[in-house]
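> Dropping a structure here in structure tokens format, bear with me for questions.
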Amino acid sequence: MEAFVPGGAGAAAAAVGGFVAAAALAERAGVIAPRKRPNAPPAVPGLPIIGNLHQLKEKKPHQTFAKWAEIYGPIYTIRTGASSVVVLNSTEVAKEAMVAKFSSISTRKLSKALTVLTRDKSMVATSDYCDFHKMVKRYVMSSMLGTSAQKQFRDIRDMMIHNMLSTFHKLVKDDPHAPLIFRDVFKDELFRLSMIQSLGEDVSSVYVDEFGRDISKEEIYNATVTDMMMCAIEVDWRDFFPYLSWVPNKSFETRVFTTETRRTAVMRALIKQQKERIVRGEAKTCYLDFLLAENTLTDEQLMMLVWEALIEAADTTLVTTEWAMYELAKNPDKQERLYQEIREVCGDETVTEEHLPRLPYLNAVFHETLRRHSPVPLIPPRFVHEDTKLAGYDVPAGTEMVINLYGCNMNRKEWESPEEWVPERFAGGRLEVADMYKTMAFGAGRRACAGSLQATHIACAAVARFVQEFGWRLREGDEEKVDTVQLTAYKLHPLHVHLTRRGRM
């Protein structure tokens, strides 16, 4: 849910322009609030026809929603063109929706861009809760993300962190005074892990029939991750006015379908290459191999599930770890506290995943980062398919629902000084075990994130090793660079840091 962006043919511009002009005339007479049903959530005043779209034009809806929550409360209604949307901004109400009222609100409501990019919900994360969802979630947990499967990939995760540290050491040795770009190093190794898990091999290049040439690993990453994340936030104004769906929006369609076609061509090439290795007896156990053996999926479903596995670690895990290292570099006292905890528990031994349960402050750093920098600020919209109640309010069938995790985690009634990054709020026994997951970064209930265990392993082990090995300091002037971009809370300004070897051995 982004800004109202008219586009496409002149007819579209004229039609929408007329609506906006009418709305502007109405605005002169006073802002008009949506008609309120008895016992309905509070409604944010908007304009005729377009509702509240003009108030979301900054493309940071999670922040706007949080500001409205301070005025209208944790649950309220807005209008986005023809649609009525209930926005939830508190942990209590969000959990009621995701757990207690799950049966009434389990259907995903995707934008036109996401519908195209996910091939109409052909993924674990975006599918409706149905037999298909249960089946494919079982597949990914059994073969890649569950407890047993994670043990299988332990050596690869350890090697990933080792490779990153080796690169950091080399960069520091080559130029001790130059800041390094954290994301460049972390991104490459995460993508390597994703490819090995998904495809059985760290693919350096692949021949794509549609392109008529080999493409590099960087091009593979751009086609399957970067371009897709940017395209996912493309706005089709017809989503808000379905009765105008007949009007062309050529600029949107060209961008989205070109990106999707390119992704499909690259994924087909990667899958074809792995199938050829299987025939030659050279393939290693991986997610694709598991899915092929199950023999229950169409070619399209197979491609989408492998693509989902490819981007799962390569995006949100990067986002969380980069923000954690940003905050530790910005707050040297908290970085020192974490380092001393690691020293007390590990001594001169290298910190490993086995040490993680004995590092409570590291755990606090992780959860506070998830709270302050929610990897996915807005949970993808859901569709209320039967009349229900939320927080005592009546919510009719046909309503869309958005959970604003950013708003939940910045709610002053639930968190003290929420704008500050304070790991201590999760440390020292101040919260019960269940409260550690109050941030809802991994969702809740039957739609909880399948990749939560792997994300925790990677982020916590990486942060611990990075702090054990180096002292971290921000590049001068970067202390307040907290803007985000893309569908996830991707840091707009990549983290630039100065590293100092600790010389622990």
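Including glycine, each Cβ sits where the backbone N, Cα and C put it.
None of the substitutions listed is reflected here, since the structure keeps the original residues.
Copied straight from Swiss-Prot:
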type: BINDING; residues: CYS449; note: heme binding site
type: MUTAGEN; residues: ARG238 to Ser; note: In d35; semi-dwarf phenotype
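Where in this structure would I find these features, and how exposed are they?
Non-local contacts of CYS449 (heme binding site) by the CB criterion (under 8 A, 6+ apart in sequence, same chain) comprise ALA125, ALA441, PHE442, GLY443, ALA455. For the recorded site, CYS449 (heme binding site), the DSSP three-state label reads coil.
Sequence-distant contacts (6 or more apart, same chain, Cβ under 8 Å) of ARG238 (mutagenesis position) comprise LYS112, LEU244, SER245, VAL247, ASN249.
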